[in-house]
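Student: I'd like to ask you about the structure that follows.
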Amino acid sequence: MAHVRHFRTLLSGFYFWEAALLLSLVATKETNSARSRSAPMSPSDFLDKLMGRTSGYDARIRPNFKGPPVNVTCNIFINSFGSIAETTMDYRVNIFLRQKWNDPRLAYSEYPDDSLDLDPSMLDSIWKPDLFFANEKGANFHEVTTDNKLLRIFKNGNVLYSIRLTLTLSCPMDLKNFPMDVQTCIMQLESFGYTMNDLIFEWQDEAPVQVAEGLTLPQFLLKEEKDLRYCTKHYNTGKFTCIEVRFHLERQMGYYLIQMYIPSLLIVILSWVSFWINMDAAPARVALGITTVLTMTTQSSGSRASLPKVSYVKAIDIWMAVCLLFVFSALLEYAAVNFVSRQHKELLRFRRKRKNKTEAFALEKFYRFSDTDDEVRESRLSFTAYGMGPCLQAKDGVVPKGPNHAVQVMPKSADEMRKVFIDRAKKIDTISRACFPLAFLIFNIFYWVIYKILRHEDIHHQQD
């Protein structure tokens with residue numbers, strides 16, 4: 001009996017300790033569950049659960065795989081816009097590129113925050129659109145002081161991806177109206193590998209393209225209106241989504257007025273000074289003419305140094321060519337004046353030479369027939385035709401009168417002839433003083449009306 005009583009005592013003690021242990025375990029479990037309800041999940045645990053290895057998320061597969069295409073909304077913020085080069089026909093721009101899409105696999109409800117800003121290193125863990133710039137010639141990422149990238153995930157699965165880029169984009173230019181031209185430079189955003197069955201780019205509805213406040217360009221005026229278009233590309237590999245923005249840039253003429261137009265205008269006016277210089281001052285007028293021609297040639301070459309070698313004629317080429325033509329014409333004008341003013345000397349020299357030949361010919365005939373009969377000589381010879389009638393008389397002392405011995409007009413003297421040609425030369429200078437400025441004024445009217453008004457309006461109509 002004592003053994004049985006002892007066994008019962010041990011058994012009751014065992015039950016007691018077992019019950020106490022169970023109660024302690026239940027209390028611990030309830031405490032842990034209460035703690036889990038009061039303390040949220042840590043960010044690390046949450047990210048591991050959302051996109052870690054155990055989450056089942058595969059960054060290689062796009063959202064809605066084998067379903068509707070992913071719509072990616074794009075937005076651009078322009079930090080700087082410049083370095084527009086005519087020779088290479090490109091421009092440089094610094095932008096924030098923002099892309100937004102929905103990935104249902106990243107939707108969450110366990111974490112209290114409405115959005116999560118993640119480290120850029122997490123970009124490798126999620127799917128991203130394969131966007132590239134179709135007209136890009138060069139691009140740079142920014143890593144100072146860290147990668148200039150932003151990744152933000154929202155509760156509903158929306159993903160915001162922003163990156164800072166510096167791009168060099170091609171911009172084919174039409175320089176026919178240079179430097180009064182308006183250029184249109186484009187930026188094309190295209191998918192490289194996903195066709196439109198998988199991915200579609202769209203512009204953001206509100207403020208799709210933003211420009212930094214106070215942004216100015218050295219030579220261009222960036223117009224506020226920007227054309228947003230779709231530029232779907234068709235290749236052998238399929239149809240790919242593409243969107244583009246067009247920037248309208250109007251060139252400012254201030255630099256070219258100061259560096260090209262005004263100097264060439266003054267050179268042309270300077271060439272007209274020779275019209276007021278005495279025609280006898282040949283060294284001064286020739287030096288002035290040659291100097292202005294050479295200066296104008298140098299100016300014309302300088303205007304083409306910063307421009308590409310195109311096959312068509314630009315507005316600045318027409319201006320420089322006409323200015324060079326006026327300067328060269330002023331030099332030719334003095335050549336004409338000098339030629340006319342020296343004509344009297346040539347005429348006197350010609351008369352003197354002709355007179356000497358005539359007298360020599362008459363004397364030669366006279367001596368040839370001096371040995372023949374006097375009657376025959378008188379009947380056959382008539383010296384009046386050679387201007388020697390007063391020197392040779394007939395037998396009766398009367399000067400024979402031939403049919404050509406009429407009343408002759410006395411030629412003008414050397415001084416009179418010189419005065420006539422000098423007056424003609426001065427008249428050329430006088431006419432040039434009025435004709436050259438008038439012709440240049442007419443050219444300016446046509447030039448500026450055509451390029452600054454008519455063609456300017458045509459460009460705006462084409463853009464609209």
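Backbone N, Cα and C define each Cβ position, glycine as well.
I grabbed these lines from Swiss-Prot:
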type	residues	note
MUTAGEN	Pro218 to Leu	Strongly enhances glycine sensitivity so that the channel starts to be activated at 0.001 mM glycine
BINDING	Glu225, Asp227, His248	Zn(2+) binding site
BINDING	Tyr235, Asn236, Thr237, Gly238, Lys239, Phe240	strychnine binding site
MUTAGEN	Ser379 to Gly	Loss of a predicted PKA phosphorylation site. Abolishes the conformation change observed after treatment with forskolin
MUTAGEN	Ser379 to Glu	Phosphomimetic mutant that triggers a local conformation change
MUTAGEN	Ser379 to Ala	Loss of a predicted PKA phosphorylation site. Nearly abolishes down-regulation of inhibitory postsynaptic currents by prostaglandin E2
Student: Could you state the CA-to-CA distance between Glu225 (Zn(2+) binding site) and Thr237 (strychnine binding site) to the nearest Å?
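Tutor: Just about 35 Å between their Cα atoms.
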Student: For the binding-site residues Asn236, Thr237, which one has the sparsest Cβ surroundings, going by other Cβ atoms within 10 Å?
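Tutor: Taking Asn236, Thr237 as the binding-site residues, the minimal 10 Å Cβ count falls on Asn236.
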Student: Let me know how many other Cβ atoms fall within 10 Å of the Cβ of Glu225 (Zn(2+) binding site).
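Tutor: Its Cβ has 9 other Cβ atoms within 10 Å.
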Student: Can you name the residues of this chain that are 6 or more positions from Lys239 (strychnine binding site) yet have a C-beta less than 8 Å from its C-beta?
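Tutor: Once residues fewer than 6 apart are set aside, Lys239 (strychnine binding site) is near Thr195, Met196, Thr232, Lys233.
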Student: Sorted by position, what residues of the same chain at least six away from Phe240 (strychnine binding site) have a C-beta under 8 A from it?
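Tutor: For Phe240 (strychnine binding site), the qualifying residues are Glu190, Ser191, Phe192, Tyr194, Thr195, Met196, Thr232, Lys233, His234.
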Student: Excluding near sequence neighbours, so keeping only residues 6 or more apart in the same chain, what lies with its CB under 8 A of Pro218 (mutagenesis position)?
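Tutor: Looking at Cβ-Cβ distances below 8 Å from Pro218 (mutagenesis position), excluding near sequence neighbours, one finds Gly82.
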Student: Can you give me the Cα-Cα distance between His248 (Zn(2+) binding site) and Gly238 (strychnine binding site) in Å, rounded to a whole number?
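Tutor: Given the Cα positions, His248 (Zn(2+) binding site) is 31 Å from Gly238 (strychnine binding site).
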Student: In the same chain, which residues outside the set Tyr235, Asn236, Thr237, Gly238, Lys239, Phe240 have their CB within 8 A of the centroid of the CB atoms that define the strychnine site?
Tutor: Thr195, Lys233, His234
Student: Note down the number of other Cβ atoms within 10 Å of the Cβ of His248 (Zn(2+) binding site), including every protein chain shown.
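Tutor: Total other Cβ atoms inside 10 Å, all chains included: 19.
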Student: Could you state the CA-to-CA distance between Asn236 (strychnine binding site) and Asp227 (Zn(2+) binding site) to the nearest Å?
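Tutor: About 28 Å separate the Cα atoms of these two residues.
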Student: Given Gly238 (strychnine binding site) and Asp227 (Zn(2+) binding site), what distance in Å do their CA atoms have, once rounded to a whole number?
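Tutor: Rounded to the nearest whole number, the Cα-Cα distance is 26 Å.
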Student: Rounded to the nearest angstrom, how far is the Cα of Asp227 (Zn(2+) binding site) from the Cα of Tyr235 (strychnine binding site)?
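Tutor: With distance taken Cα to Cα, Asp227 (Zn(2+) binding site) is 24 Å from Tyr235 (strychnine binding site).
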